[in-house]
Amino acid sequence: MSNKKQSNRLTEQHKLSQGVIGIFGDYAKAHDLAVGEVSKLVKKALSNEYPQLSFRYRDSIKKTEINEALKKIDPDLGGTLFVSNSSIKPDGGIVEVKDDYGEWRVVLVAEAKHQGKDIINIRNGLLVGKRGDQDLMAAGNAIERSHKNISEIANFMLSESHFPYVLFLEGSNFLTENISITRPDGRVVNLEYNSGILNRLDRLTAANYGMPINSNLCINKFVNHKDKSIMLQAASIYTQGDGREWDSKIMFEIMFDISTTSLRVLGRDLFEQLTSK
């Protein structure tokens, strides 16, 4: 479904206090920040906003940790490991908070992926394809690698009631609206969001069970079916819609929103620290 309003509403949904935005400061304004750097700024903002709590940032989680978390739920889980030092490394890293019992709990996991250079190629007048006579390049499947990290974090957080995994998408393979790009020779090329050649969003919506994109889905959803109650861990998937690059300030606001949602879910396990003088 084409939804230009989804892109426009991003700047309206995430209004933060001047104090939190101030964390961004001159440094952020002067740099094109990678998602990992934004995660570190979110961690700093959380520390300022909640001085009673301890936060940490790390760039990877070992597979042994994931298996240990699974074993705590059921001894039949987490028993297979072939490479002892294997780990996962989301490009935005992981932000955690220490709870009242001294355990580190995940409040944010972030990734940013770019796929599809059609907009840049058209603006530069480049033609693609085997014979160099096409405006559009058939989309690849590299983005599907994101499913691995999402699945691993879901395993790591299987005992939690929240899933703060956010995936930022940009590039011509993630359009949610039709756009027109002008070549240097003046010819206009139309990119249609529902083109099977271009769009790869449907390759990722399995990670959020087909729920809305550009939405904070951090709180796990419980659904009832017959005699079963099923917990859904949905990734929060954000796309610009028109293929452009993400503004790091908007990324910061979305990531801070998801982090504070995590803290609300974890509230009873943070109560002692939050109420201590």
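Cβ atoms are placed via backbone N, Cα and C, with glycine included.
Marked as active site by Swiss-Prot: D91 (among others). D91 (active site) carries neither a helix nor a strand DSSP state and counts as coil.
Swiss-Prot lists D91, E111 with the feature Mg(2+) 1 binding site. Secondary structure at E111 (Mg(2+) 1 binding site), as computed by DSSP, is strand.
All protein chains considered, the CB of E111 (Mg(2+) 1 binding site) has 22 other CB atoms within 10 Å. According to Swiss-Prot, the feature active site maps to E111 (among others).
Note: K113 (active site) has non-local neighbours I143, S146, L167, F168, L169, E170, G171, i.e. same-chain residues 6+ apart with C-beta under 8 A of its own C-beta. Annotation comment: Swiss-Prot describes K113 (among others) as active site.
A mutagenesis experiment is reported in Swiss-Prot for this position, E144 to D, and the note states: Only nicks double strand DNA. Using a 10 Å radius centred on the Cβ of E144 (mutagenesis position) and all shown protein chains, the other Cβ atoms total 13. Annotation note: E144 (mutagenesis position) sits in a helical segment as assigned by DSSP.
As a published mutagenesis entry, E144 to Q appears in Swiss-Prot alongside the note: Inactivates the enzyme.
Cβ neighbour count for D91 (active site) (all protein chains, 10 Å cutoff from its Cβ): 16. Across the fold, the C-alpha of E144 (mutagenesis position) and the C-alpha of E111 (Mg(2+) 1 binding site) stand 13 Å from each other.
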